[in-house]
Amino acid sequence: MAVNVYSTSVTSDNLSRHDMLAWINESLQLNLTKIEQLCSGAAYCQFMDMLFPGSIALKKVKFQAKLEHEYIQNFKILQAGFKRMGVDKIIPVDKLVKGKFQDNFEFVQWFKKFFDANYDGKDYDPVAARQGQETAVAPSLVAPALNKPKKPLTSSSAAPQRPISTQRTAAAPKAGPGVVRKNPGVGNGDDEAAELMQQVNVLKLTVEDLEKERDFYFGKLRNIELICQENEGENDPVLQRIVDILYATDEGFVIPDEGGPQEEQEEY
């Protein structure tokens, strides 16, 4: 039977979006680029098969699922596995299948803790287990470039920014030759431009997801701040500690003057 995990609070142990994708891709040998792609439920089903062999009817899991009713079917298989192994967790299927970042990110944070509590380190071949199937990729815009970010994602579990910088450094050597080739008019320049555009599209999606993640946590902090302000006159020491944490700044940090950023930009 499974070891249940009930903690859902945000802690320092929680992984960032990039680290979470790196863990999933490395563990299951997938090419996921967005947390939202977990909405199909297929990855969770395979993780359950890894943790508890035989708990999931993996042959029935649709790794190429692209429609909501297919996602729901996968989550039904996952629910059956949870029930079989005594996992005391309600899966918010109706929210997850919508493919929203916030809902999927919260659930995968819990699932990572559940995985860590139950994984015994045994060998597992994810590709053979799913008979070579790959998960369907929703954003067709970046489909040709999916193989490129896989290496930086799986090689970095400590630096969320590393996938971005790796792609930039990889593109730099090609930019020079690309400019030189324009003069002779060789067709290779078009291929190189297309490749660079693919990398730009991947970076744009990465920035978009980072902004969503930022707004998600900022919204939580803003709600906490409002609650503290509503109860400001109660002289609650716990409340005061929360306020102190909310407004704390790094040592040596100075709020810039209104003209500060403008002057810096001009010098730049």
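Cβ coordinates come from backbone N, Cα and C, glycine included.
Although substitutions are noted, the structure shown does not include any of them.
Computed from a predicted structure; not experimentally measured.
Per Swiss-Prot, domain 'Calponin-homology (CH)' is recorded for 14-116, and the stated evidence type is sequence analysis.
Residue counts for the domain 'EB1 C-terminal' (185-255) under DSSP, split into helix (H, G, I), strand (E, B) and coil, are 57 helix, 0 strand, 14 coil. Annotation comment: Swiss-Prot describes 185-255 as domain 'EB1 C-terminal'.
In the three-state DSSP reading, K66 (mutagenesis position) counts as coil. As a published mutagenesis entry, K66 to R appears in Swiss-Prot alongside the note: Abolished crotonylation by KAT5.
Here Swiss-Prot describes K89 to E as a published mutagenesis experiment; the accompanying note says: Loss of binding to microtubules. According to DSSP, K89 (mutagenesis position) is assigned to coil rather than to any helix or strand.
Here Swiss-Prot describes K220 to R as a published mutagenesis experiment; the accompanying note says: Abolished acetylation by KAT2B/PCAF, impairing kinetochore-microtubule interactions during mitosis. Neighbour count (other Cβ atoms within 10 Å of the Cβ, all protein chains): 12 for K220 (mutagenesis position).
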